[in-house]
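Okay, so here's the structure we're looking at.
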Amino acid sequence: MAMFNGDVEDGGRGDASCGKDLKRYLMLMGVVALVVLFGAFIYRQSSGGLRLGAMLEQMGRGTGPAVNVPVQQGGPSAAVNPAMSVPAGARVAPPSAAGAIATMPPMVDFGPAPIGAGGPFSSVVTLLRNSVVAVTASSANGQAMPDPLGLANPDGLPHFANPATRSVENIGTGVIVRNDGFIVTNYHVVRGANSVFVTVQDDVGSTRYSAEIIKMDEALDLALLKVAPKTPLTAAVLGDSDGVQVADEVIAIGTPFGLDMTVSRGIISAKRKSMVIEGVTHSNLLQTDAAINQGNSGGPLVISNGTVVGINTAIYTPNGAFAGIGFAVPSNQARLFILDEVGWLPTSTAEGASMGLVAMQRPMGGGVGAAGPAIFAGTRAPHTDGRQNMDCTTCHDLIPAGNGRPAPMMPIAAPIPPPPIPMGAVSPHTDGRQNMNCANCHQMLGGAAPIAAPGLGGGAYRFAQPPGSLAINIQGPRGGQSTAAGTGRVTLLGAALTPMSQRLGAQTGVPVGRGVFISGVTPNTPAATAGLRPGDVLLKVDGRPVRLPEEVSAIMVEMHAGRSVRLGVLRDGDVRNMTLVAGPAGLAAAAVQAPAIADMAQPPMGGMAPTAPGMVAVPGGPAVMPKPPTEFNWLGMEIETFQAPRPITGVPGAVPVPGAKGAQVAEVLVGSRAAVAGLQANDLILEVNNRPVAGPARLDAAIKGATNAGQQILLKVNRNGQEFWIVL
């Protein structure tokens, strides 16, 4: 009995021990399973896989209706949280059967974009806050200039982002491009103005200056202003607009509705080859969705490195308000426009424009010395060669000091660079600078002044390239007609080049997109020496086909003095080869003013012989002509007076050509042939089919000759000092 009882007790203890072991085993397995599940969860999340909720959905397959969860594809900001990202370009397969779960990743919520995700634009605005100005233009006779965006725009076509109108003033924006007071803005901001004022911001407030209009270009919609600042201004840096890509982020800075330093953000939406805006063809505009409103005209379009890549000019709007489509003139076009007048512009230093360091870009060549390193304000000059008597800011940036310790570097605007001087010139200085190397401050010329070529309007244009270059890389006088095929006229070593339009192509028999029309040639220039004539069509330059004046200029930039350039020219239906050489004739042409238009060789038109200087050819006309009329009503134009061209006030070198006169258009009938072609009141017609019309007799003869020919009519027009061609 006792043994039996003992056996029973031993068996009970064994069963209890076995149960405990089983429980421990099951608990261990459960822990392992949880670890495996947790590890799988972490692995899936780290490799861009499904979230836990999606795993539970997969585990519950077949237990309920299928739900397709939309996918939010992440852009650049999707990389902020890689643990919750969705592979770019992932495609979702459709359900294989009714009620099945589609293999679609769940929606990913990235949350708000972090500050500064698109670039350091806040520092860019800080950098440019003193480089963007408000431009106020007052119209003549105290009347407000027209503002078409103030009314509805039912045609839905692009219109200028016109300056906001305040009683008798228009408000726009401008960009300081040089610290000595040069400012670029839009042509339509200051057109028709008799006074212009500029408000410049600084670190302590603002200063209002009276501005002078230096030059304007209607086709580019650009104007260059000049103020006389009390202290050096802060200049912006013009970047490379050709390097900007579609979808690059930009900001627009301006004065919309008079609200100064307003910043909007967007992207480059497109690059437009040609746009007709209010009857004027503009080329290579940058399209952006950054908000541009009335008053933004002339303001900068800026990329993340702080450089200006465009000058805001127009918007596409059905009602006058911003509709998400704006346009800006590329900075590369603005640079050429400015360099034609000022010669040099600031450029970013090695540290980058975003650091606020702006260096002076002197004319290339001549061995101009490099700028010195930054120095602390108040430091004694270590020089003993005369530089100790100079202003240190001529060569150095100054680091200001305060409270006994240096402050961060600040840009110090350098003074205006000294003028170029010929090598071997005797120094006029007596303060020690006569012992210095002149190349430290001056551009050294090889014994001669920089080459300049006169345009057909009589003004001398400076090279934007070194003196040894053949290219006059400038934009010459441009017309405002919409038949300009998107670009304007360029003067090339004495030849005025105009792009082919459909009407001009019909006149010459050359299709649009092939060749460049030569609208005028100045005597005693390389172009005239090569044999070019007005009416020729330039097909090739140095063996390369050309279709725009800018392409010709770009090719010529690569050439150097003394090199012969082969030209392919179409004349009277025959292709001829000519050679253009920059020899003594080219140098001598620098000092030759453009002759009177009546003295220029005229091409044969309509089978007529060329006109001799000072004479008018009248096919079939009597030897003694009757007294001509004094008033004309022709093609919708009323003409009563004849006068000499009047250049824009303040444009250096733009003087009337001696003896040149034209027929002034008093009025243009709406809807007439002249109005459709783009003629306006106060236009001055200089030539009709290459015949000068300096008086009633010549105009009457030219009208009769054009009527008898029965062909399209080619008019040379002067508008506000700019000459261009219109085909009727």
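Counting starts with 1 at the first residue shown.
A Cβ is built for glycine as well, from the same backbone N, Cα and C atoms used for every other residue.
This is the original sequence, none of the listed changes applied.
Per Swiss-Prot, the features are:
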- D221: active site, charge relay system (ACT_SITE)
- Q294 to P: Increased protease activity, decreased dependency on MamO, magnetic response lower than wild-type but higher than deletion mutant (MUTAGEN)
- C392, C395, H396: heme 1 binding site (BINDING)
- C438, C441, H442: heme 2 binding site (BINDING)
- 471-573: domain 'PDZ 1' (DOMAIN)
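Taking CA atoms as the reference points, D221 (active site, charge relay system) and Q294 (mutagenesis position) are 15 Å apart. Most Cβ neighbours within 10 Å among the binding-site residues C392, C438: this distinction goes to C438. Taking the C-alpha positions, the distance from C438 (heme 2 binding site) to C392 (heme 1 binding site) comes to 16 Å. Residue density at Q294 (mutagenesis position): 26 other Cβ atoms are found within 10 A of its Cβ, drawing on all protein chains shown. Following the DSSP three-state reduction, the secondary structure of C438 (heme 2 binding site) is helix.
Between the alpha carbons (Cα) of Q294 (mutagenesis position) and C392 (heme 1 binding site) lies a span of roughly 43 Å.
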